[in-house]
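Notes follow once the structure below has been shown.
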Amino acid sequence: MARSRGERTPAARRITSRNARFQQWQALLGNRNKRTRAGEFLVMGVRPISLAVEHGWPVRTLLYDGQRELSKWARELLRTVRTEQIAMAPDLLMELGEKNEAPPEVVAVVEMPADDLDRIPVREDFLGVLFDRPTSPGNIGSIIRSADALGAHGLIVAGHAADVYDPKSVRSSTGSLFSLPAVRVPSPGEVMDWVEARRAAGTPIVLVGTDEHGDCDVFDFDFTQPTLLLIGNETAGLSNAWRTLCDYTVSIPMAGSASSLNAANAATAILYEAVRQRISGRTATTP
């Protein structure tokens, strides 16, 4: 939230030791349960923090280096974002920054949104991605980044999975986490209730799974229709439950000796084909 003109910036607190507050923030880096209980996670970097603010994510606390001259961006951030501000010793910030070569200038403590499928907008041109039981938070972040870049409307992370708000996922998304709704859902049933409700409301979403023995090649499928693309676990692929629920399955033609693509790369390739079809107006033949 930006301050109104003339409103004074609250005096910042200082933390120079590994006190209880610091330990709470440190736990957000590596403890999923504590992130979930606290309902918050850490964000660092100019673009991710700027996008979090731009898209209205509540920033609970801004931690900044109290012993260096801050950049113009950091000064403006501290001036305009109305929240708790704490000056930190640089060695403490470095620990929160996962001990990179240099401490981050600013770390934001950001509130998690509710895991509500209604956060994902559904229109007649709907294009969404479901990632089934991913084990790599980096892959989650990479798919969020690709889905955002290619105009998808949201990501569903299904089943027992890595955490959307793991630091590796947040970092891999390069800020796209804050512009693309990403929702964690425990079971296929909850997703299908949402899909069926959208179908009943007039948006005939089709579920398209990925499989090396798909019904057709990705280039021959009609992605101009409302589509939820299902990407399987990095090792096991789609679960039997999701395979059964698919309306169609598609495969990516492979050359050379590679047998498959990384899950994030596969999602990106298929999303690109979907967008290409939609831009060109091409309608392929759905089996």
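Just so it is clear, glycine is given a Cβ too, placed from its N, Cα and C backbone atoms.
Among the features that Swiss-Prot reports, S-adenosyl-L-methionine binding site is placed at Thr210, Asp211, Gly232, Ile252, Pro253, Met254. In this view, Asp211 (S-adenosyl-L-methionine binding site) is surrounded by 17 other Cβ atoms within 10 Å of its Cβ, with every protein chain counted.
Sequence-distant neighbours of Thr135 (mutagenesis position): residues of the same chain at least 6 apart with a C-beta under 8 Å from its C-beta are Ala161, Ala162, Asn233, Glu234, Thr235. When secondary structure is read from DSSP and collapsed to three states, Thr135 (mutagenesis position) falls in the coil class. One mutagenesis experiment catalogued in Swiss-Prot, Thr135 to Val, is accompanied by this note: Slightly increases catalytic activity.
Listed in Swiss-Prot as a mutagenesis experiment, Asn139 to Ala is described as follows: Almost abolishes catalytic activity. Around the Cβ of Asn139 (mutagenesis position), the number of neighbouring Cβ atoms within 10 Å comes to 23.
For Arg145 (mutagenesis position), the count of additional Cβ atoms within 10 Å of its Cβ stands at 19 [all protein chains shown]. Arg145 (mutagenesis position) falls within a helix when secondary structure is assigned with DSSP. What Swiss-Prot says about the mutagenesis result for Arg145 to Ala is this: Almost abolishes catalytic activity.
A coil conformation is recorded for Glu234 (mutagenesis position) in the three-state DSSP classification, outside any helix or strand. Here the residue is the original one, while Swiss-Prot reports the published mutagenesis Glu234 to Ala with the comment Strongly impairs catalytic activity.
According to Swiss-Prot, the mutagenesis experiment Glu234 to Gln carries this note: Slightly impairs catalytic activity.
Of all Cβ atoms in the shown protein chains, 13 besides its own fall within 10 Å of the Cβ of Asn262 (mutagenesis position). Among the mutagenesis experiments that Swiss-Prot reports, Asn262 to Gln is described with the note: Slightly impairs catalytic activity.
When secondary structure is read from DSSP and collapsed to three states, Asn262 (mutagenesis position) falls in the coil class. Among the mutagenesis results in Swiss-Prot, Asn262 to Ala has the note: Almost abolishes catalytic activity. The residue drawn here is the original one.
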Densest Cβ neighbourhood among Ile252, Met254 (binding-site residues), 10 Å radius:
Ile252
Out of the mutagenesis positions Asn139, Arg145, Asn262, give me the one sitting nearest to Thr210 (S-adenosyl-L-methionine binding site) by CA distance.
Asn262
Give me the count of other Cβ atoms within 10 A of the Cβ belonging to Glu234 (mutagenesis position).
18
